[in-house]
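Visitor: Here it is: the structure, laid out below.
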Amino acid sequence: MAEAFVSFGLEKLWDLLSRESERLQGIDGQLDGLKRQLRSLQSLLKDADAKKHGSDRVRNFLEDVKDLVFDAEDIIESYVLNKLSGKGKGVKKHVRRLACFLTDRHKVASDIEGITKRISEVIGEMQSFGIQQIIDGGRSLSLQERQRVQREIRQTYPDSSESDLVGVEQSVKELVGHLVENDVHQVVSIAGMGGIGKTTLARQVFHHDLVRRHFDGFAWVCVSQQFTQKHVWQRILQELQPHDGDILQMDEYALQRKLFQLLEAGRYLVVLDDVWKKEDWDVIKAVFPRKRGWKMLLTSRNEGVGIHADPTCLTFRASILNPEESWKLCERIVFPRRDETEVRLDEEMEAMGKEMVTHCGGLPLAVKALGGLLANKHTVPEWKRVFDNIGSQIVGGSWLDDNSLNSVYRILSLSYEDLPTHLKHCFLNLAHFPEDSEISTYSLFYYWAAEGIYDGSTIEDSGEYYLEELVRRNLVIADDNYLSWQSKYCQMHDMMREVCLSKAKEENFLQIIIDPTCTSTINAQSPSRSRRLSIHSGKAFHILGHKNKTKVRSLIVPRFEEDYWIRSASVFHNLTLLRVLDLSWVKFEGGKLPCSIGGLIHLRYLSLYEAKVSHLPSTMRNLKLLLYLNLRVDTEEPIHVPNVLKEMIQLRYLSLPLKMDDKTKLELGDLVNLEYLYGFSTQHSSVTDLLRMTKLRYLAVSLSERCNFETLSSSLRELRNLETLNFLFSLETYMVDYMGEFVLDHFIHLKQLGLAVRMSKIPDQHQFPPHLVHLFLIYCGMEEDPMPILEKLLHLKSVRLARKAFLGSRMVCSKGGFPQLCVIEISKESELEEWIVEEGSMPCLRTLTIDDCKKLKELPDGLKYITSLKELKIEGMKREWKEKLVPGGEDYYKVQHIPDVQFINCDQ
């Protein structure tokens, strides 16, 4: 494994030497010596990796080599960047720069000679230890080849989670009965060891038709080991009242009071997933009233937690799979599309498969991991290698003993070991994040790009390929929400995260700092070896000034409840080799981002999302290698953005502040590599800057009075790759009617469109992009019913009308309209009184949300014809609505076929 990481580092170093050969002239002799030693080193790596398991000495050799490769890359890249920066004009500046250049060249030559000598010494030690040269004639797949293979694999992998459901049908039925038919038990607990399928079982119960009909509202909160009282209460309230914008501003007392009153008055189901200790319940129990009506489904590895929460708790013990069920689940993963008519699996492979699943201890997680491991192996010899590996390195046993846990861990580890090097690197990056984190896939893709895992292709595409492969192998769980208005996230199962942490420690990949006063880190024994930091405590920022952190390449601060403050202006002085810096939600003393940020010339990734920053320094112009820059800071006053972004020509992702001061003028025309641009303002930039951004796939733009829709539209004509276009709300756009200027039919790739601009009438359907899938209309002020036009957009799958998008009183969805629509949301349309849905309209509709439309008299009668409808959310409507639509109500016939009907805040 270490050999793979060293080889990966060497490959990047060779690429750097080749790419910058012209700028490295003058130190050719030193570079030739370095290259000779690197070739010798490369030939020793295979044998070294084969012998590392039996020798600490060999492991140390490999760690030394990895450090040397990193050091060489840092030295060479620093030299190139310093040579590129500060092209001064005038004789004096030229002379001064020439002197600095000669000094730098002398220093880099000396440094390279030092690295070469150290490599030579390590090679000598390795050879004296008996490590042999192995010339590897193979080659790794190129990025394009890997993507092609992944596309082929992906075609044969199931899109549905139904493959997980083996042996749980009776358990689901039993649990549903206890929740909807039995009033004796306030709390129902699912208990069992990690990986046994508690969460999968709870999720099936949570979404069951009978459960959805029985309760008025639902909340699902993952508690996990690290949580705060306030965070759990916020999450429950957000689930029960998703459109309440005041929740995040409430203190603990206000949260407790509101939740208590809500649960006391209604019939709600609350799922607390992954509660570890009895004491955890004591921290959060104050919001749950004694009055019955609400119920709780709780999952825990500790049976005592449920009984501690409620002495009358019904404890359901999740059971392991028997051998037949284990093999059935494994088959579903390995052969997702096979049916009974197809040729049977080779008898020898089937026999090996059934033997291998016995080592999984009946745990679904381990079975799925094994299935993912076998899914891309199609021959008897390939299966035999996996079979031998499992059989020789683990010992089977009963599912309760330590041998079985070791067996399960080994199964999960094998899935990791089977990954190609680039995916190992991707996987270990997930160790940065705390347990149960929802990890933004967008951020993750750019982390990977900043690490140099891929380049040359669109970053989002490459990231999607790699993430899908990790999901396919059951190493990562993806949020498969087809509503693209919502952020995409991925997560890790607890046990898989333990594997990730263990491997990260083994490879000295990462140091996690939880408390600077103790050694609770992944790599406490040798912190100087780790070049990545993840800070999980606001108290730990002071360690960034330590000299042993000077080689750190990545610093990520995941979001926690506590505040993170950076108070020192010199905080970045010792971090000059950083490639990744994520300071989202961090607060800066005086609101100033330190000028020392300009010294981080190696940065590829910088996020200040929701950071408390009111001043950005002009020294940011030095960050010429940035691929990702997020400046959506948390500031009440408009912020000044210096006109230095134009020099960051490598940028692929740029998110600008929503409030910029009048003095901000940004020249962005040279950012031709951008794929994602949020917050582009025609007040602060010229619309012609967009003409050259032909790689853009996502654009969110704010219009000003001096730029009309027609002008903008003509500037966007060259953006043929644009997939998402959002027009952001501003007071200026609300004062102008853009109806006559709307023309977007030339955007043939556009899938998502958001319009927060005033239009008295919806444009004709021929003016919309021809393949539009998702449409969001807000603050449009339309006076005519938009439905006759929208229902003719044949590819639409989701429509959302919000906050006075429509000012009329009557809407009609006619027969045959919206042939592919799956989701519709009508929110805060204060003038809407009547909505008619004709039979034959919206035949594919699955989810309908009506929120705070106070004048709407009743639910459309035509909903009774939409048999595809699975979920109906009624929120913020009058009590009469709920009384009419519950069983026995006069309008119940309209919704009796809908499995999941939710009433949220409908008690007024």
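Including glycine, each Cβ sits where the backbone N, Cα and C put it.
Original residues throughout; no substitutions modelled.
Got these off Swiss-Prot a minute ago, pasting:
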- GLY192, MET193, GLY194, GLY195, ILE196, GLY197, LYS198, THR199: ATP binding site (BINDING)
- 146-459: domain 'NB-ARC' (DOMAIN)
- ASP418 to Asn: In rpp8-1; loss of function (MUTAGEN)
- ARG553 to Lys: In rpp8-2; loss of function (MUTAGEN)
- GLY29 to Glu: In strain: cv. Di-17 (VARIANT)
- GLU121 to Asp: In strain: cv. Landsberg erecta (VARIANT)
- PHE129 to Leu: In strain: cv. Di-17 (VARIANT)
- LYS173 to Thr: In strain: cv. Di-17 (VARIANT)
- PHE387 to Ser: In strain: cv. Di-17 and cv. Landsberg erecta (VARIANT)
Visitor: Find the shortest Cα-Cα separation between GLY192 (ATP binding site) and the recorded positions GLU121, ASP418, ARG553, and name the residue that gives it.
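Guide: For GLY192 (ATP binding site), the spatially nearest of the recorded positions is ASP418.
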Visitor: Could you tell me the C-alpha distance between GLY29 (variant position) and GLY195 (ATP binding site) in angstrom, no decimals?
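Guide: With the alpha carbons as reference points, the distance is 56 Å.
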Visitor: So which one is it: of the recorded positions GLU121, ASP418, which has the fewest other Cβ atoms within 10 Å?
Guide: GLU121
Visitor: Could you find out if DSSP has PHE387 (variant position) as helix, strand or coil?
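Guide: The residue in question, PHE387 (variant position), is helix (DSSP, three-state).
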Visitor: Other residues with Cβ within 8 Å of the Cβ centroid of GLY192, MET193, GLY194, GLY195, ILE196, GLY197, LYS198, THR199 at the ATP site?
Guide: THR299, ARG301, ALA318, LEU363, PRO364, LEU365
Visitor: Between the Cα atoms of PHE387 (variant position) and THR199 (ATP binding site), what distance do you get, rounded to the nearest Å?
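Guide: About 29 Å separate the Cα atoms of these two residues.
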Visitor: Go through MET193, ILE196, the listed binding-site residues, and name the one with the sparsest Cβ surroundings, counting other Cβ atoms within 10 Å.
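Guide: Across MET193, ILE196, these binding-site residues, the one with fewest Cβ atoms within 10 Å is MET193.
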Visitor: For THR199 (ATP binding site) and GLU121 (variant position), what Cα-Cα distance in Å is obtained after rounding to a whole number?
Guide: 53
Visitor: Highest Cβ count within 10 Å among the binding-site residues GLY192, GLY194, GLY197: which residue is it?
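Guide: Per the Cβ count within 10 Å, the most buried is GLY197.
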Visitor: Tell me which of the recorded positions LYS173, MET193, GLY194, LYS198 ends up closest to ARG553 (mutagenesis position) in space, Cα to Cα.
Guide: GLY194
Visitor: Tell me the Cα distance separating PHE129 (variant position) from GLY194 (ATP binding site), rounded to the nearest angstrom.
Guide: 42
Visitor: May I ask which of the recorded positions GLU121, PHE129, LYS173, ASP418 is closest to GLY197 (ATP binding site) if we compare their C-alpha atoms?
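Guide: That would be LYS173, nearest by Cα distance.
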Visitor: Go through LYS173, LYS198, ARG553, our recorded positions, and report the one whose Cβ sees the most other Cβ atoms within 10 Å.
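Guide: Counting every other Cβ within 10 Å of each candidate, the maximum falls on LYS198.
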Visitor: A 10 Å Cβ contact count, applied to the recorded positions GLY29, GLY195: which residue has the minimum?
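Guide: Selected from the recorded positions GLY29, GLY195 on minimum Cβ neighbours within 10 Å: GLY29.
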Visitor: In three-state terms from DSSP, label LYS198 (ATP binding site) for me.
Guide: helix
Visitor: In this predicted model, what is the average pLDDT of the domain 'NB-ARC' (146-459)?
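Guide: Per the prediction, mean pLDDT sits at 81 for the domain 'NB-ARC' (146-459).
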